[in-house]
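Written below as structure tokens is the structure these notes are about.
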Amino acid sequence: MRRPPGDGDSTGEGPGNWGLWGAQESRRLCCVGPDRCGQALLQIGINMMALPGGRHLDSVPLQEQRLHFMQVDSVQRWMEDLKLMTECECMCVLQAKPISLEEDTQGDLILAGGPGPGDPLQLLLKRGWVISTELRRIGQKLAQDRWARVHSMSVRLTCHARSMVSEYSTISRTASQEMGQAEKLLMEKCSELSAVTERCLQVENEHVLKSMKACVSETLSLLGEHFGQLLELALTREVQALVRKIDTSDNIYITESTTGNLFGLTQEGAPLCRIIAKEGGVVALFKVCRQDSFRCLYPQALRTLASICCVEEGVHQLEKVDGILCLADILTDESHSEATRAEAAAVVAQVTSPHLSFTQHLTSFLENMEEIVTALIKLCQEASSGEVFLLASAALANITFFDKMACEMLLQLNAIRVLLEACGDKQRVDTPYTRDQIVTILANMSVLEQCGSDIIQENGVQLIMGMLSEKPRSGTPAEVAACERVQQKAAVTLARLCRDPDVAQEAVRLSCMSRLIELCRSPSERNSSDAVLVACLAALRRLAGVCPEGLQDSDFQQLVQPRLVDSFLLCSNMEESFV
């Protein structure tokens, strides 16, 4: 199931998502040394991704008649076994795992299954990953004063850098003076690092070695800066070529292939998205979305735009080319396929994300908000799959944070009825991620006084009560977190709605107080979430003000009467009884 863009969930990057050298708070590399060294490595950090390598060889069982070899030298036994082996991967394994007395859990890095001929982007990404990983590991070994390892890794780093420069020069289109200068500076620093680490091997005086360590850190820092500059220059040139091809091509197959390549680059992280935005990627993609001859490419182009707009530069470019107006036109034009409108909803969800501060000043969005909200409600109502509903509801949820007028529009458009009806349709609402979007909309709409009567009319209190019992099916961290958000927002919605006495009486009739007490007292019911606990305590206190007779004395004295912080501390320290 696709996750909504701009949803704010913190998910770990999968093995297919490895970013670039940009300074990202959540992707800092572990490098110990002077500040400049750490900063340089931070600037070139690439997320770890296991490159496809050789598979582990299964151990070959020994026959009983060969048990005597167990007492023989291990090398001799290996030589005997080698006669019977026909595995073609043995040499690969030997190359990847050098014989060494030094324990190193990661071993040496090799490029397995390297980029094909004429594929400069993959070459840059793979070589870039290897080099930045080597830089990080050199920093770690330097902090441990493992000088022999630092020197050997520095030599290997020089080889990787030379290979990247040589291979890219072979397949790149044209050479530039700026690129040549960056390559020269990088190789000079690589040679300097190898030379200074070699001298360190011959020094025994600790005081001299300590001063030389600072010199190595400085060199490593500068090397990282030069590598980052070279990689950015090379990637910028390749992105320019892709954008130019999209912008000038009138061939649907070339445009489709190039747009797909651009989308692949957006999955490599925010730094590449910034490069794409700066080099006109947003402008070129909206040009595709405005040509009827490319209608079949709209979903792919919009999906790429949603990825680019995770960075500030992408959103600014979108506003410059009247992207919001284009999205509104696509969403309101029913001649477009459902897939196209769903991808347009994904872009809207991204650019209205409440977690991105730079999206809060889109004046063009306010001008088109009514049309967009109306189209999104209709898309939710007519969605043929859970993914389409998820994208449309995620956009609506983010819009309710974006502007207060959106909640009033949703109320007038009978959004509560549409959303609550969808909750009973397993084809549209089948995951906690989707219910998270629905309850977010309800929580934000519940600040309106008129909302309570609509909720009761559509049997909404019972559905909200059901959300208080949301449980993960798979147990994955992302799904567990989504369930916690559903429980928390359901409790918040209930607390807000219970200002209306009719809603409060309905909640008491449906035994909401019992469920709230259970969530407060039983950590496992709320996955030990403090956010859920606070929301449930607030909702329980609101209900107790309307119907105090629904509480036992012990519950009232522990959960309602004390200050909220005291009740919170009491419940958060509770140990469950398994008797």
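Cβ atoms here come from the backbone N, Cα and C positions, even for glycine.
Other C-beta atoms found within 10 angstroms of the C-beta of Ser74 (mutagenesis position) number 9, with every protein chain shown included. Among the mutagenesis entries in Swiss-Prot is Ser74 to Glu, noted as: Abolishes interaction with GPSM2.
In Swiss-Prot, a published mutagenesis experiment is listed as Trp78 to Glu, annotated Abolishes interaction with GPSM2. DSSP assigns Trp78 (mutagenesis position) to a helix.
The mutagenesis experiment Met79 to Glu is recorded by Swiss-Prot, whose note states: Abolishes interaction with GPSM2. All protein chains shown were included, and the count of other CB atoms within 10 Å of the CB of Met79 (mutagenesis position) stands at 11.
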Determine the Cβ neighbour count for Trp78 (mutagenesis position): the number of other Cβ atoms within 10 Å of its Cβ.
12
